[in-house]
Amino acid sequence: MNDFHRDTWAEVDLDAIYDNVENLRRLLPDDTHIMAVVKANAYGHGDVQVARTALEAGASRLAVAFLDEALALREKGIEAPILVLGASRPADAALAAQQRIALTVFRSDWLEEASALYSGPFPIHFHLKMDTGMGRLGVKDEEETKRIVALIERHPHFVLEGLYTHFATADEVNTDYFSYQYTRFLHMLEWLPSRPPLVHCANSAASLRFPDRTFNMVRFGIAMYGLAPSPGIKPLLPYPLKEAFSLHSRLVHVKKLQPGEKVSYGATYTAQTEEWIGTIPIGYADGWLRRLQHFHVLVDGQKAPIVGRICMDQCMIRLPGPLPVGTKVTLIGRQGDEVISIDDVARHLETINYEVPCTISYRVPRIFFRHKRIMEVRNAIGRGESSA
């Protein structure tokens, strides 16, 4: 690859993302919109590349966490409707309106300030967030809800486009709290004189498990990337998800250690016999965290343990034998019959699968595959992007 100069890279299978969205499109009622969630650089997969693929596969809208992410998509040529799920500043409402970006609203005082600051000419579309039990953002009070709706109706350039909530436990096998939140949302809908054009409550877990409780839009996030919302509900999903992200490197140095020789900072690993040790150019600055010591990678189709402490830019693995420099190493993905999934990495880190691709940093170039060929290489360092 001429687009990056270190032998570490991630591969993003856009065909897998396309299939995951298309399969959801088939599962849902025909009149249900799909909002593809591409916040956090599309969970580390690549925002604009995933956005385009999701829209091609049947999504009609996009969601991000904050306004800067939405503006970045606009700058990259994305014209589809975008919703900011998080909080925005009242002073930025004009910029959002100019760029046709919808904002989440959940406070009447915020709307009052935005109303005083904005006089047009573009409409500002709002989605009213209701707190049914997540305890994060959202309105809980009927009177506050009515104040917000009245403020929107009073302003000539404010439009109430949507109403939504977020489930805290839709990814758990037990559905008691999910049912409580759903029932509460139905009750809150009665606080409005009429429903806005878009009503949405279902995240990935709810949209896959309860397609009959999605109103007329779902927010498709983690499952779009081929990851189950939780290990517990993975067997309950209506179709198999296709994991899109893999991570690779190459051996840059191979050496034989004698019994008693040490490896890495702190000299925490000691060779017990003659051992072949390989160095690969990836470390915790790339998101391959120090806690992954004692985990494993795949090399020559076999598992190879990570030995010694993971460094900022490199780590060491115990090889099955004297392999040549340049041999491919897979940290996430498949080699032969062996697979390391994102769930495997998350389990070792004692975290959720969402965190793993999000953690792989901008230093790691992304290679995007579409129709089983390289479509684009994105290197956030230096020369940026190139297309095949």
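Using the three backbone atoms N, Cα and C, a Cβ is placed for every residue, glycine included.
Substitutions noted, but not modelled.
Quoting Swiss-Prot on the mutagenesis of Lys39 to Ala: Loss of activity. Under the DSSP three-state reduction, Lys39 (mutagenesis position) is assigned to helix. Around the Cβ of Lys39 (mutagenesis position), the same chain contributes Ala63, Val64, Ala65, Phe66, Glu69, Leu85, Gly221, each under 8 angstroms and 6 or more positions distant in sequence.
Per Swiss-Prot, the feature active site, proton acceptor maps to Lys39 (among others).
Around Met312 (substrate binding site), the same-chain residues at least 6 positions away in sequence with a Cβ under 8 Å from its Cβ are Gly283, Tyr284, Ala285. The DSSP secondary structure for Met312 (substrate binding site) is coil. Swiss-Prot lists Arg136, Met312 with the feature substrate binding site.
According to Swiss-Prot, the experimentally introduced change His166 to Ala is described as follows: 6.5-fold decrease in activity. Taking a C-beta cut-off of under 8 Å and a sequence gap of six or more, His166 (mutagenesis position) has these contacts in its own chain: Lys129, Thr132, Met134, Arg136, Gly138, Cys201, Asn203.
DSSP assigns Arg219 (mutagenesis position) to a strand in the three-state reduction. One mutagenesis experiment named in Swiss-Prot is Arg219 to Lys, and its note says 4-fold decrease in activity.
In this view, Tyr265 (mutagenesis position) is surrounded by 12 other Cβ atoms within 10 Å of its Cβ, with every protein chain counted. Listed in Swiss-Prot as a mutagenesis experiment, Tyr265 to Phe is described as follows: Loss of activity.
In three-state terms derived from DSSP, Tyr265 (mutagenesis position) belongs to a helical segment. According to Swiss-Prot, the mutagenesis experiment Tyr265 to Ala carries the annotation: 5000-fold decrease in activity.
If you look up Swiss-Prot, you'll see Tyr265 (among others) marked as active site, proton acceptor, on the strength of a curator's inference.
In the three-state DSSP reading, Tyr354 (mutagenesis position) counts as coil. For Tyr354 (mutagenesis position), the same-chain residues lying six or more positions away in sequence with a CB closer than 8 A to its CB are Tyr43, Ile222, Leu227. Swiss-Prot gives this note for the published mutagenesis Tyr354 to Gln: 51-fold increase in serine racemase activity.
Under the heading of mutagenesis, Swiss-Prot lists Tyr354 to Ala and annotates it as follows: 54-fold increase in serine racemase activity.
The most densely surrounded of the recorded positions Arg136, Arg219, judged by C-beta neighbours within 10 angstroms, is Arg219. In the three-state DSSP classification, Arg136 (substrate binding site) falls within coil. A distance of 44 Å separates the Cα atom of Arg219 (mutagenesis position) from that of Tyr265 (mutagenesis position).
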